[in-house]
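**Q** This is the structure I want to talk about, given as structure tokens.
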Amino acid sequence: MAQQEVVEGFKFEQRHGKERVRVARVWKTRQGQHFIVEWRVGITLFSDCVNSYLRDDNSDIVATDTMKNTVYAKAKECSDILSAEEFAILLAKHFVSFYQKVTGAIVNIVEKPWERVTVDGQPHEHGFKLGSEKHTTEAIVQKSGSLQLTSGIEGLSVLKTTQSGFVNFIRDKYTALPDTRERMVATEVTALWRYSYESLYSLPQKPLYFTEKYQEVKKVLADTFFGPPKGGVYSPSVQNTLYLMAKATLNRFPDIAYVSLKLPNLHFIPVNISNQDGPIVKFEDDVYLPTDEPHGSIQASLSRLWSKL
């Protein structure tokens, strides 16, 4: 998105913004139920302010403190509950429409996973606890109204105690890992998916559409990893499982054009301990040493043939 310019005989690109703007917004219904979101917002603006770099002329700059204030002002204006995606688009649209010199904006948001608590089997009106995985989004908006919207998950920790193996890989003089058709598999999923909407005018109008989609994608990813509740599904490698998770996402959601997954292979090492008198701990698929350093790193992306990505 950045426009390259030639200044004083050099190629020059620039952008500026504000990072780690933390905002929480509470909505209260007439029935007494409260809703809360907590977001960490990052803003990047592309604008015609080259004079601020070349000379003492700041007249074209949107101050980063102004960007910060705008986050709180726009949060205040949102009288209805909205998704992180909707707020990111709202902010980006504001910056490109409100400021003549701004040609494009990137707004990224990480949502802290506050979840409503249940007390005595009933959802609490205003009580929340912190969950684990985080909802992320990035909206890229240009003055023309073009849009690129990406959502994601960070820190989705999943584990299977069986139904995983790894055999017939390349062996050489450096290989010590034995073949196995029975192992534990664990990972912390980082997922990104890009929607096919290419303009501000083509977005779904259903309230909280993207929040629902986030929950649905998370379920598809987890269900594909685990398999059916009775018996599960065998994983011959993290690579194969990753591909099946990405494919299931594209097959399930026609308005998603691209999926990227990163699945670190978090190891559970079988424990065998012996001394001169014999075994102290004999491994029988029961006692493990959990470790995430070092760990395998498996990542891939999948997109539709017509996708521009």
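Cβ atoms here come from the backbone N, Cα and C positions, even for glycine.
Unsubstituted: the structure retains its original residues.
Remember, it's a predicted structure, so these values are computed and weren't measured experimentally.
Straight out of Swiss-Prot:
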| type | residues | note |
| --- | --- | --- |
| ACT_SITE | Lys18 | active site, charge relay system |
| ACT_SITE | Thr64 | active site, charge relay system |
| ACT_SITE | His267 | active site, charge relay system |
| BINDING | Thr64, Asp65, Phe166, Arg183, Val238, Gln239, Asn265 | urate binding site |
| VARIANT | Gln3 to Lys | In strain: cv. Akisengoku |
**Q** Would you list, in sequence order, the recorded positions among Gln3, Lys18, Phe166, Arg183, Gln239, Asn265 whose CA lies within 10 Å of the CA of Thr64 (active site, charge relay system)?
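**A** Checking Cα-Cα distances against Thr64 (active site, charge relay system), the recorded positions within 10 Å turn out to be Lys18.
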**Q** Restricting to the record's urate-binding residues (Thr64, Asp65, Phe166, Arg183, Val238, Gln239, Asn265), give me the longest CA-CA distance in Å as a whole number.
**A** 52
**Q** Out of Arg183, Val238, Gln239, His267, which of these recorded positions is nearest Gln3 (variant position) by C-alpha distance?
**A** Gln239
**Q** Where does Thr64 (active site, charge relay system) sit in the DSSP three-state scheme?
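**A** The three-state answer is helix.
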**Q** Name the residues of the same chain, 6+ apart in sequence, whose Cβ is under 8 Å from the Cβ of Asn265 (urate binding site)?
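**A** Residues satisfying the criterion: Val185, Ala186, Thr187, Val238, His295, Gly296, Ser297, Ile298.
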**Q** Please give me the CB contact count at 10 A for His267 (active site, charge relay system), counting all chains in the structure.
**A** 18
**Q** For Lys18 (active site, charge relay system), list the number of other Cβ atoms lying within 10 Å of its Cβ atom.
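**A** There are 20 of them.
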**Q** Compile a sequence-ordered list of residues in the same chain as Arg183 (urate binding site), six or more apart from it, whose Cβ lies below 8 A from its Cβ; state 'none' when nothing qualifies.
**A** Ser164, Gly165, Phe166, Phe268
**Q** In sequence order, which residues at least six apart in the same chain have a CB under 8 Å from the CB of Gln239 (urate binding site)?
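**A** Ile298, Ala300 - these are the non-local Cβ neighbours of Gln239 (urate binding site), listed in sequence order.
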**Q** If one measures from the C-alpha of Lys18 (active site, charge relay system) to the C-alpha of His267 (active site, charge relay system), what distance in angstrom results, rounded to a whole number?
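**A** Between the alpha carbons of Lys18 (active site, charge relay system) and His267 (active site, charge relay system) there are 38 Å.
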**Q** What does DSSP say about His267 (active site, charge relay system): helix, strand or coil?
**A** strand
